[in-house]
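Written out below as structure tokens is the structure these notes cover.
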Amino acid sequence: MASTPWISFTTDYGLADGFVAACHGVLARLAPTARVIDVTHLVPPGDVRRGAAVLAQTVPYLPAAVHVAVVDPGVGTARRAIALTAGNGLLVGPDNGLLLDAATALGGVDAAVELTNPDWLGARMSATFHGRDVFAPVAARLALGAPLADAGPAVEPGALVRLPTPLVQPETDGFTAEVLTVDHFGNVQLAATGALLESLPRSLRVAHRPAVHARTFDDAPPGGLLVHVDSAGLVAVAVNGGRAADLLAVTPGDQLRVTAG
């Protein structure tokens, strides 16, 4: 890592409690020269898919770093704690699919280990707070240049847990795609890439509602439904001045059909 290392930090811990601060404290004590970028701590509780999407869509724009992510409904169970290298980054977190989309965005998994070395872990080991006691201590050591192999035994990249592939179904007059995420503004991001939208006309229908094929929000009238390619290169459905998720009554995992109108 760089002489002044970077660590990014993504969780579902929220900001009402001291969980984030405790992890920051561990990082500061063990790696006082590291700079920490808080990606978000407002991932919906236990929503691994949302955490994976946020992380994967953010890491390409961060400096070379150790990326710590904790959305871990299986904490304390037999699920593995892992660290892996991918491109110019390292990722640390639970083996529940959270890290692998980000690893792909960085160029793919080069090597992975299970975090079992007790010398790398916190002196106090809580069964329910591995962010503080496992992932933060490991991230700090990696940020300071400790070898990944010293953290624990190697894991075959193909044996890592992966999230199910979201549905994307091209059709003659459009496509059906799974809702990947809903952001703070109520915009509905689909798993479909922007290429599926290119050949469709300006007049569209989304779940039988009229919409426009747009480049910006203002291409639709106020309150109008629009479909565009978002900043991650994926198809998104939005409302100019409103919340598409509320209008369409959809949540992540639902399916939406986008067709020529």
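Using the three backbone atoms N, Cα and C, a Cβ is placed for every residue, glycine included.
Just so you know, the substitutions we noted aren't modelled in this structure.
Here Swiss-Prot flags D12, D72, N187, V239 as adenosine binding site, drawing on similarity to another entry. In the shown protein chains, 26 other C-beta atoms lie within 10 A of the C-beta of D72 (mutagenesis position). In the three-state DSSP reading, D72 (mutagenesis position) counts as coil.
Taken from Swiss-Prot, the feature (R)-S-adenosyl-L-methionine binding site applies to N187, S231, V239. The DSSP secondary structure for V239 (adenosine binding site) is strand.
Recorded in Swiss-Prot as a mutagenesis result, D72 to A carries the remark: Loss of activity.
R79 to A appears in Swiss-Prot as a published mutagenesis result, with the remark: Almost loss of activity. R79 (mutagenesis position) counts 15 other C-beta atoms within 10 Å of its own C-beta, drawing on all protein chains shown.
Quoting Swiss-Prot on the mutagenesis of H130 to A: 75% decrease in catalytic efficiency. Around the Cβ of H130 (mutagenesis position), the number of neighbouring Cβ atoms within 10 Å comes to 24.
Experimental mutagenesis is annotated in Swiss-Prot for H130 to Y, with the remark: 95% decrease in catalytic efficiency.
Comparing the Cα of H130 (mutagenesis position) with the Cα of every entry in D12, N187, S231, these being the binding-site residues, the smallest distance points to D12.
Looking at D12, S231, V239, the binding-site residues in this record, the fewest other C-beta atoms within 10 angstroms of the C-beta turn up around S231. A C-beta separation below 8 Å, combined with a sequence spacing of at least six in one chain, links N187 (adenosine binding site) to D230, A236, V237, A238, R243, A244, A245.
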